[in-house]
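*Asks:* Pasting the feature list from Swiss-Prot:
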type    : residues                       : note
BINDING : CYS106, CYS111, CYS128, HIS131 : Zn(2+) 1 binding site
BINDING : CYS147, CYS150, HIS154, CYS166 : Zn(2+) 2 binding site
MUTAGEN : CYS111 to Ala                  : Almost complete loss of DNA binding
MUTAGEN : HIS122 to Ala                  : Slight decrease in DNA binding efficiency
MUTAGEN : HIS131 to Ala                  : Almost complete loss of DNA binding
MUTAGEN : ARG164 to Gln                  : Slight decrease in DNA binding efficiency
Amino acid sequence: MEARIDEGGEAQQFYGSVGKRSVEWDLNDWKWDGDLFLATQTTRGRQFFPLGNSSNSSSSCSDEGNDKKRRAVAIQGDTNGALTLNLNGESDGLFPAKKTKSGAVCQVENCEADLSKVKDYHRRHKVCEMHSKATSATVGGILQRFCQQCSRFHLLQEFDEGKRSCRRRLAGHNKRRRKTNPEPGANGNPSDDHSSNYLLITLLKILSNMHNHTGDQDLMSHLLKSLVSHAGEQLGKNLVELLLQGGGSQGSLNIGNSALLGIEQAPQEELKQFSARQDGTATENRSEKQVKMNDFDLNDIYIDSDDTDVERSPPPTNPATSSLDYPSWIHQSSPPQTSRNSDSASDQSPSSSSEDAQMRTGRIVFKLFGKEPNEFPIVLRGQILDWLSHSPTDMESYIRPGCIVLTIYLRQAETAWEELSDDLGFSLGKLLDLSDDPLWTTGWIYVRVQNQLAFVYNGQVVVDTSLSLKSRDYSHIISVKPLAIAATEKAQFTVKGMNLRQRGTRLLCSVEGKYLIQETTHDSTTREDDDFKDNSEIVECVNFSCDMPILSGRGFMEIEDQGLSSSFFPFLVVEDDDVCSEIRILETTLEFTGTDSAKQAMDFIHEIGWLLHRSKLGESDPNPGVFPLIRFQWLIEFSMDREWCAVIRKLLNMFFDGAVGEFSSSSNATLSELCLLHRAVRKNSKPMVEMLLRYIPKQQRNSLFRPDAAGPAGLTPLHIAAGKDGSEDVLDALTEDPAMVGIEAWKTCRDSTGFTPEDYARLRGHFSYIHLIQRKINKKSTTEDHVVVNIPVSFSDREQKEPKSGPMASALEITQIPCKLCDHKLVYGTTRRSVAYRPAMLSMVAIAAVCVCVALLFKSCPEVLYVFQPFRWELLDYGTS
């Protein structure tokens with residue numbers, strides 16, 4: 001949570017000479033409409049004003065200095081409950097006057113060693129030097145040992161005898177050492193890509209700290225000249241001239257050496273060598289990456305200059321970065337865009353719908369240096385749409401401090417994404433030509449689209465390059481669990497990814513235009529083997545919790561690595577627990593990245609996310625048009641294939657709420673054309689059939705789906721079930737509909753050829769179906785002959801209250817309302833009712849006749865003439881002979 005200045009707080013120092021504000025803007029002070037791209041300042045008890053002649057085009061932008069200022073002060077009496085970005089990783093609402101390191105103690109029980117004067121490494125990991133090398137220590141009531149590679153405590157069983165690192169990290173370290181060196185890139189020198197990205201990190205760092213010092217523009221010139229040397233010598237010359245010409249402008253560079261180096265002074269000659277030796281080569285000899293302590297901060301960036309860990313920093317990969325005067329963040333590798341969820345969770349997964357052009361959801365990131373939300377023009381959304389030629393079908397935005405980081409999620413055609421990223425510099429030129437707003441034409445702007453990035457200075461594109469490093473060198477998200485959460489519960493997230501704990505990594509959680517406060521949990525990070533990636537990579541898991549402020553919508557989990565690499569992953573917020581449980585089935589599928597099933601699953605999450613977002617906006621949705629019916633149909637088909645009853649019900653509810661297509665009186669007919677009940681019968685899904693038969697839309701009285709609804713060729717669901725094998729359960733459900741039209745339609749409903757469902761069953765030899773329906777018909781007719789009599793519960797009380805006018809009744813009299821039809825049956829139906837007893841009488845007569853015959857046979861003396869003597873029953877013997 002970001003702290004703010006209290007009115008009674010200590011006066012701050014202003015850099016009036018360079019026109020900077022005292023503190024960075026606070027996310028709590030602004031209400032951002034992510035759909036209209038409008039920033040509205042909230043009513044606060046404290047307002048910020050610049051000193052003197054401070055300019056609106058430049059403000060404090062330090063990710064380090066201002067972060068310390070935010071942590072050094074606190075606002076009192078703030079009970080508005082606004083959601084803010086937890087930049088410093090604290091979950092408490094108030095902070096001490098200044099965050100110092102004097103209070104750090106060893107985490108080992110009964111140690112309490114003061115870590116204020118020890119090395120930064122021991123301070124960050126909260127372990128004293130003695131226990132970091134001890135063979136055992138008690139932490140959390142468990143005997144453990146500190147791992148030198150993981151920089152955290154493990155159980156003793158995870159260590160081999162005499163080893164200071166756990167077996168898992170040693171195994172990964174040995175595998176990396178045995179791997180052969182990668183083949184050179186297309187330019188013949190793979191270290192050039194590393195050097196370019198180090199320069200980009202340095203440039204971003206300078207721009208974020210340009211308020212700290214004044215003078216000296218040579219540093220920026222050297223960096224940019226070296227950065228664009230790969231693109232051409234002439235571009236570098238033009239860039240330096242551009243920077244020199246802008247020296248007296250409002251957005252001129254005021255940069256000091258310490259802004260780059262993170263120390264008090266640094267030799268300028270080192271920078272010249274850094275620029276001159278860009279073409280040099282060096283063998284790659286990288287050590288194990290540095291990792292943080294087990295309770296690492298989800299939102300903080302550990303790149304403070306005083307926290308630089310020289311002894312654990314990896315050796316440089318290029319002689320140009322070999323000086324130890326540079327902080328460790330200069331030597332770190334920056335990630336490429338190789339994963340389908342880096343910059344876009346579906347960058348490699350086009351939509352599976354049958355639209356004319358394949359669509360994809362991605363994002364564009366703008367970092368506007370020296371700007372504040374009040375400088376956003378009212379027509380910002382229109383400017384973005386004009387720049388993109390109105391190609392996005394859906395668009396949503398977020399802002400957060402760090403000057404201003406404007407993140408735009410949008411859905412547009414794959415060809416539009418390719419056109420935008422293939423020549424980002426030309427595309428940005430169109431944006432700058434279309435608008436003369438100071439937001440775009442003054443100061444520095446950093447733009448990121450997929451693996452392309454660009455820098456804009458005073459309305460001109462000065463850098464346009466791409467990132468291309470191995471995936472093991474950057475952070476990205478593999479999966480987020482749960483994929484769908486109920487709005488009524490506290491969200492407990494588990495984020496799985498690569499290099500989540502490396503230096504300079506931030507994990508952000510955003511929902512419907514807002515960033516949420518993340519509460520860290522102790523021992524939340526674990527490492528496990530990755531079964532679907534290269535064995536040299538290690539999968540890390542981060543657990544944290546946060547409160548969901550909405551009932552329904554879509555959110556994103558974002559990871560950011562020093563401004564160069566970024567990755568995001570969508571998740572859903574739904575009020576129905578059954579919907580959440582069904583969508584969570586996709587969690588396992590999404591972990592197998594690169595497969596067709598994973599691509600389709602990610603498309604589904606994006607599409608239903610946009611639908612939930614539009615359904616939440618309602619009539620205030622600024623996106624052009626309505627949610628197309630063809631996209632809705634693809635969502636229905638995807639859910640129907642997986643037999644998700646709750647998801648289908650949710651989609652139908654949103655359809656009748658008007659979130660899909662042009663809702664009118666013909667919407668029922670439009671939905672009937674999808675033949676959902678026919679699809680469910682073909683899937684042989686009895687739960688889906690039962691749900692559809694009992695689904696009644698809002699503000700309607702009758703069921704929408706009927707078992708006698710005619711589809712293609714006049715086929716009804718009954719026809720389909722009668723012709724399929726093993727459809728007893730589905731047929732049973734179809735004939736148990738609320739209106740009981742299924743039984744009637746079994747023998748009366750005909751297709752285009754004149755056959756009934758019963759005829760289909762006879763032709764296919766499904767006589768069990770016929771017997772099943774016949775039993776139901778017989779049961780129905782028998783039930784209709786019975787008369788239900790309502791007998792009072794307390795009849796004795798009624799007798800006591802009523803006076804007895806005559807002798808005590810010997811029988812219960814049931815009064816019945818006169819009915820002509822009943823009287824008619826009583827008069828003319830006596831003979832027919834007596835026939836019901838005729839079979840019993842005949843049976844009794846037959847039994848009596850048999851008994852008489854047997855008796856006569858026993859008492860008579862039958863004679864068999866000419867063969868035997870007269871036969872008598874009394875003379876009959878028994879035995880074997």
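Backbone N, Cα and C define each Cβ position, glycine as well.
At each noted site, the model still has the original residue.
Show me how these features fit into the structure around them.
*Replies:* The C-beta environment of CYS128 (Zn(2+) 1 binding site), restricted to residues of the same chain at least 6 apart in sequence and closer than 8 Å, consists of CYS106, VAL108, CYS111, ALA113, LEU115, VAL118, HIS122.
Around the Cβ of CYS147 (Zn(2+) 2 binding site), the same chain contributes PHE153, HIS154, GLU158, PHE159, ARG164, SER165, CYS166, ARG169, each under 8 angstroms and 6 or more positions distant in sequence. For the recorded site, CYS147 (Zn(2+) 2 binding site), the DSSP three-state label reads strand.
Taking all protein chains in view, 19 other C-beta atoms sit within 10 angstroms of the C-beta of HIS122 (mutagenesis position).
Taking a C-beta cut-off of under 8 angstroms and a sequence separation of 6 or more, HIS131 (mutagenesis position) has the following same-chain neighbours: CYS106, VAL108, CYS111, ALA113, ALA137, PHE146.
There are 15 other CB atoms within 10 A of the CB of ARG164 (mutagenesis position), with all protein chains counted.
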*Asks:* Within 8 Å of the Cβ centroid of the Zn(2+) 2 site residues CYS147, CYS150, HIS154, CYS166, which other residues of the same chain have their Cβ?
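*Replies:* Result: ARG145, PHE146, GLN148, GLN149, ARG152, PHE153, GLU158, PHE159, SER165, ARG168, ARG169.
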*Asks:* May I ask you to report the DSSP-based helix, strand or coil state of CYS166 (Zn(2+) 2 binding site)?
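*Replies:* Going by the DSSP assignment, CYS166 (Zn(2+) 2 binding site) falls within a strand, counted as strand.
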*Asks:* Where does CYS128 (Zn(2+) 1 binding site) sit by DSSP, helix, strand or coil?
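*Replies:* SS state of CYS128 (Zn(2+) 1 binding site) = coil.
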*Asks:* For the recorded Zn(2+) 1 site formed by CYS106, CYS111, CYS128, HIS131, which further same-chain residues have Cβ atoms within 8 Å of the site's Cβ center?
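*Replies:* Close Cβ neighbours, site residues excluded: VAL105, GLN107, VAL108, GLU112, ALA113, VAL127, MET130, SER132, ALA137.
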*Asks:* Can you tell which of CYS111, CYS166 has the least company, meaning the fewest other C-beta atoms within 10 angstroms of its C-beta, among these recorded positions?
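*Replies:* Ranked by other Cβ atoms within 10 Å, the recorded positions CYS111, CYS166 bottom out at CYS111.
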*Asks:* Quick one: give me the count of other CB atoms within 10 A of the CB of CYS150 (Zn(2+) 2 binding site).
*Replies:* 23
*Asks:* Which one of these binding-site residues has the most other Cβ atoms within 10 Å of its own Cβ: CYS106, HIS154?
*Replies:* CYS106
